[in-house]
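What Swiss-Prot annotates here:
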- 331-620: domain 'Protein kinase' (DOMAIN)
- L337, G338, K339, G340, G341, F342, G343, T344, V345, K360: ATP binding site (BINDING)
- K360 to R: Loss of kinase activity (MUTAGEN)
- D455: active site, proton acceptor (ACT_SITE)
Amino acid sequence: MVEGFSLSLMFLLVSHFFVSGVMSRNFTIENKCDYTVWPGFLTMTTAVSLPTNGFSLKKGESRVINVPPSWSGRLWGRSFCSTSSTGNFSCATGDCGSGKIECSDSGARPPTTLIDFTLDATDGQDFYDVSVVDGYNLPLVVVPQRLGSGRTCSNVGCVVNLNKTCPSELKVMGSSNKEHPIACMNACQKFGLPEFCCYGEYGKPAKCQPTLYSTNFKNECPLAYSYAYDNENNTFRCSNSPNYVITFCPNDISSMSQPSKETNGGTKQKSSWKLKLIVGVSAALTLMILIVVVIIVRTKNMRNSEWNDQNVEAVAMLKRYSYTRVKKMTNSFAHVLGKGGFGTVYKGKLADSGRDVAVKILKVSEGNGEEFINEVASMSRTSHVNIVSLLGFCYEKNKRAIIYEFMPNGSLDKYISANMSTKMEWERLYDVAVGISRGLEYLHNRCVTRIVHFDIKPQNILMDENLCPKISDFGLAKLCKNKESIISMLHMRGTFGYIAPEMFSKNFGAVSHKSDVYSYGMVVLEMIGAKNIEKVEYSGSNNGSMYFPEWVYKDFEKGEITRIFGDSITDEEEKIAKKLVLVALWCIQMNPSDRPPMIKVIEMLEGNLEALQVPPNPLLFSPEETVPDTLEDSDDTSTFFNPSHFERGTLLDSEDVLQHGSRSS
């Protein structure tokens with residue numbers, strides 16, 4: 001009797017064990033990368049453990065890990081790992097800090113692409129997701145393997161190489177190959193702001209909104225978590241106790257398909273007529289959509305044609321040149337002045353007057369050529385001593401060119417570069433700063449239509465024969481009707497290092513002409529820093545990693561002027577330098593409403609130093625960069641003067657400078 005009861009109880013327990021799905025699983029880990037990957041595991045549940053917490057997978061290898069019931073944890077891939085002469089194991093990305101291949105229950109150091117699992121949770125379901133909240137290092141995909149009948153569970157992953165599209169200031173470069181990034185940081189890790197990290201007053205979902213950076217991640221990997229309060233639907237569920245295949249560097253995106261098949265025979269027959277109905281309706285809708293699209297495209301092409309043939313010339317009110325004449329004036333494009341994202345700039349000469357000109361030939365682009373229209377429409381409305389003059393244009397189908405006055409002394413960055421043996425004197429720097437401010441004030445207030453430049457940087461400030469500064473390159477400019485104060489932006493514009501914080505996140509405020517004010521302030525600070533780079537570099541180890549504007553503010557506040565301006569500065573030069581610092585610090589206030597308009601900037605520059613107040617500290621953080629120990633030779637630093645901080649390329653492929661002498665950004 002007892003034996004029969006024991007057998008029955010055992011049968012019930014075993015039956016429950018299998019029916020409820022509480023059984024061990026197999027995780028098959030595959031490496032399809034062109035290099036070795038070291039998978040790592042972190043177990044969250046104390047009652048269960050894995051047979052290994054880390055191992056090596058060479059190219060093309062795979063390994064099956066038996067995962068116990070109710071396991072909860074995460075896994076990731078480590079890359080570019082090595083063992084030191086003392087036996088310490090470390091990885092450039094995803095390192096868990098254990099000093100060996102096994103991770104010893106320690107997590108991954110960001111930036112790392114993460115997979116989270118909770119097995120046998122609510123109603124016996126598995127929960128799993130992929131996250132780039134802590135940054136990104138490797139593409140991967142999770143594919144559930146169905147057991148028995150039922151619905152096929154969803155694949156999830158991030159199969160795109162985000163390292164290629166990573167914003168330049170978030171890239172982590174390898175120590176051996178400094179041309180190709182090996183990981184992409186998240187904005188919180190890079191900047192440390194509450195807006196990016198979702199803490200403090202931004203610690204609630206309603207307050208912490210997606211930023212430009214998290215949106216970039218989301219667009220590339222829509223099924224992955226991109227920031228702390230991302231859509232909860234990115235957590236996927238699966239029943240029927242499946243096994244899982246995790247693949248690093250999957251071969252194609254087809255592995256991300258999400259089938260949902262019913263395997264019950266009766267259901268197949270019942271749904272066959274529904275399938276035919278759906279196919280028929282879909283075909284009819286597709287045909288209707290195609291017809292509508294064709295009509296829209298043809299209408300748009302007709303409008304574009306009208307614009308191409310008539311409106312450009314009517315708006316610009318400038319001389320229009322044929323492509324043949326453009327080719328002749330540049331001597332068949334013989335003398336290259338500079339190259340950039342929008343095209344190439346050549347030196348030319350007008351046939352009728354013999355005047356030297358700069359000719360920008362725009363790259364062939366899809367659409368209506370927004371950058372061309374921006375530049376022609378903007379500059380045709382300007383006439384100011386501190387704005388480069390537009391002399392004519394060419395518009396022949398996909399051949400587009402803009403003819404400017406020639407600037408023999410190149411761009412401002414040439415004169416404030418750390419490599420220059422002689423620097424501009426303080427009086428000249430002051431004149432340049434005033435000239436730029438007058439040009440911006442003219443664009444913002446005294447044009448028929450307000451123009452916001454959105455790409456103020458030293459490369460876009462050209463110097464004439466008398467070293468008078470002239471604002472150039474209006475490819476990213478925006479014309480504002482009725483001098484509107486708030487501008488609607490679909491995409492961020494500008495060059496990293498000079499872009500106002502409200503361009504990154506609406507948590508800082510609205511985008512407006514004050515965004516140009518911020519860029520202007522950063523340019524002035526760079527002029528000050530380049531003038532005294534020796535002092536900055538010799539400032540001591542305590543300030544070696546401090547962001548330069550913050551360093552200037554703290555020393556200025558303490559009255560330690562000589563550390564900023566040097567010992568040899570005269571009293572008159574010191575007044576100029578102080579004035580430039582105060583104005584620049586006012587211009588880079590984080591809140592746009594705290595920045596002065598350009599007309600006020602001119603008053604501050606031309607007024608008495610004693611009338612200027614010291615602004616609040618404009619910087620809430622120091623954009624220091626966390627680099628793994630194995631990347632100590634990396635070029636990426638947080639120093640203000642490192643070229644990686646003021647990136648020379650623009651987010652929207654902004655044109656480089658039109659300058660004398662061949663130079664590429």
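A Cβ is built for glycine as well, from the same backbone N, Cα and C atoms used for every other residue.
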Least surrounded among the recorded positions, given as K339, K360, when other CB atoms within 10 Å are counted: K339
Per DSSP, three-state class assigned to D455 (active site, proton acceptor): coil
Listed recorded positions K339, G343, V345, D455, filtered to Cα within 10 Å of K360 (mutagenesis position): K339, G343, V345
Local Cβ density at L337 (ATP binding site) - other Cβ atoms counted within 10 Å: 23
Cβ neighbours of G343 (ATP binding site) where a neighbour is any other Cβ within 10 Å: 24
Rounded inter-Cα distance in Å - K339 (ATP binding site), D455 (active site, proton acceptor): 16
Per-region confidence, the domain 'Protein kinase' (331-620) (mean pLDDT, whole number): 80
Rounded Cα separation (Å) that holds between V345 (ATP binding site) and D455 (active site, proton acceptor): 18
Cβ atoms near D455 (active site, proton acceptor) (within 10 Å, other residues, all chains): 26
Around the Cβ of V345 (ATP binding site), the count of other Cβ atoms that are within 10 Å: 27
